[in-house]
Amino acid sequence: MVATIDSIEMPALPTAVEAHPMKGGDDSHSYSQNSCYQKGVIDAAKAVIVEAVNEKLDLENNPIFDPIKPFRIADFGCSTGPNTFHAMQNIVESVETKYKSLQKTPEFHVFFNDHVNNDFNVLFRSLPPNREFFAAGVPGSFYTRVFPKNSIHFAHCSYALHWLSKVPKEIQDKNSLAYNKGRIHYTGTEKHVVKAYFGQFQRDFEGFLKARAQEIVVGGLMVIQIPGLPSGEVLFSRTGAGLLHFLLGTSLMELVNKGIINEESVDSFNLPQYHPSVEDLEMVIEMNDCFTIERVGTLPHPMKNLPFDVQRTSLQVRAIMECILTEHFGENILDPLFEIYTKNLQENFHVFDKEIRKDADLYLVLKRKGN
């Protein structure tokens, strides 16, 4: 049975959704200056968006997509730019081209969504002056509703859904089989830890889909890009991202050995991230039953063919992790930590150049089912 808007039971609003925005501002350590890999994902996804609009977006004689009314687009997990602007322009251009083939031209309204402590000031200061859309910011967790029912025609989410709403409680419980002592992630850990992370991802992704099912119009599209695994047979520990997480943990332990932080603070720190396989994603979408999977696959990323760059990688990881690390350990550890981290990256250069090829930038094209 196809789920209807009114039959979808929304998950309860989380009592404590963790928010870990990317490093704000526009200095040398900011996310806006250190997100070229993420831009590569968006550039690679442009062809996917063009094809999805051309083949899957039914505009002709469809009152849901009346060109007299604005065509509304939402970017969930927009961060601080400029990548979100590239993604939104790709969508606007694709939809506009299709409307023009029907001799129609709507106005476009783009909504930029992220947590309330995202640096929206930097985002809106850098809005393209010649943009072809009206812009608005929408603060709030995308794991819950942030828009009215049937209000969004095209949803987009890039490199955001691997961030969990919270760390799985089992891995912080000393009496649990999943207690993750001495590690900051599920890289190379026991199966109980991996299971706890996947369980949290499953709950979060289901909440995301339920919320979007209420907000997206029937026939509306959603394109998702997420770092993940090409299949369930590939271990996260055998990927470049897995090695990045592992070395961040070992770098923190070096600070413990130097007496800069204590071991208990590392034991109580875990990264709220899960990198899913295609099978993980398909399972949750099919259980949700509100969207059809129009396309799923792996994006070709141009940087995968470049030599591993230690300094650039260290800066990118710092831009992503600085806020969550500062919140737990304080900002005084950042410089010594990333000095050690850069050294560890250099020492493992040969491993990265091989393992990073096993990472997968996954994409999904989903279409909202009819009631």
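Placed from the backbone N, Cα and C atoms, the Cβ positions cover glycine too.
What Swiss-Prot says about this one:
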BINDING   Tyr31, Cys78, Asn83, Asp114, His115, Ser141, Phe142  S-adenosyl-L-homocysteine binding site
BINDING   Tyr37, Gln38, His162, Trp163, Ala241, His245, Gln273, Gln316  loganate binding site
BINDING   Asn180, Asp267, Phe269, Asn270  Mg(2+) binding site
MUTAGEN   Tyr31 to Phe  Strongly reduced activity
MUTAGEN   Tyr37 to Ala  Abolished activity
MUTAGEN   Gln38 to Ala  Strongly reduced activity
MUTAGEN   Tyr159 to Ala  Abolished activity
MUTAGEN   His162 to Ala  Abolished activity
MUTAGEN   Trp163 to Phe  Strongly reduced activity
MUTAGEN   Gln316 to Ala  Reduced activity
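All features noted in Swiss-Prot, drawn onto the structure.
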| residue | record | Cβ within 10 Å |
| --- | --- | --- |
| Tyr37 | mutagenesis position | 18 |
| Cys78 | S-adenosyl-L-homocysteine binding site | 27 |
| Asn83 | S-adenosyl-L-homocysteine binding site | 24 |
| Asp114 | S-adenosyl-L-homocysteine binding site | 27 |
| Phe142 | S-adenosyl-L-homocysteine binding site | 27 |
| His162 | mutagenesis position | 19 |
| Asn180 | Mg(2+) binding site | 25 |
| Ala241 | loganate binding site | 22 |
| His245 | loganate binding site | 23 |
| Asn270 | Mg(2+) binding site | 22 |
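Secondary structure at Asp267 (Mg(2+) binding site), taken from DSSP and collapsed to helix, strand or coil, is helix. DSSP assigns Gln38 (mutagenesis position) to a helix. A sphere of 10 angstroms centred on the C-beta of Gln38 (mutagenesis position) encloses 24 other C-beta atoms.
Reduced to three states, the DSSP call for Gln316 (mutagenesis position) is helix. Comparing His162 (mutagenesis position) with Gln273 (loganate binding site), their Cα atoms are 5 Å apart once rounded. The two recorded residues, Asn83 (S-adenosyl-L-homocysteine binding site) and Gln316 (mutagenesis position), show a Cα separation of 14 Å. DSSP gives Gln273 (loganate binding site) a strand state. Among the recorded positions listed here, namely Ser141, Tyr159, Ala241, His245, His245 has its C-alpha nearest to that of Asn180 (Mg(2+) binding site). Residues Tyr37, Gln38, His162, Trp163, Ala241, His245, Gln273, Gln316 are the ones the record ties to loganate, and the longest Cα gap between any two of them is 18 Å.
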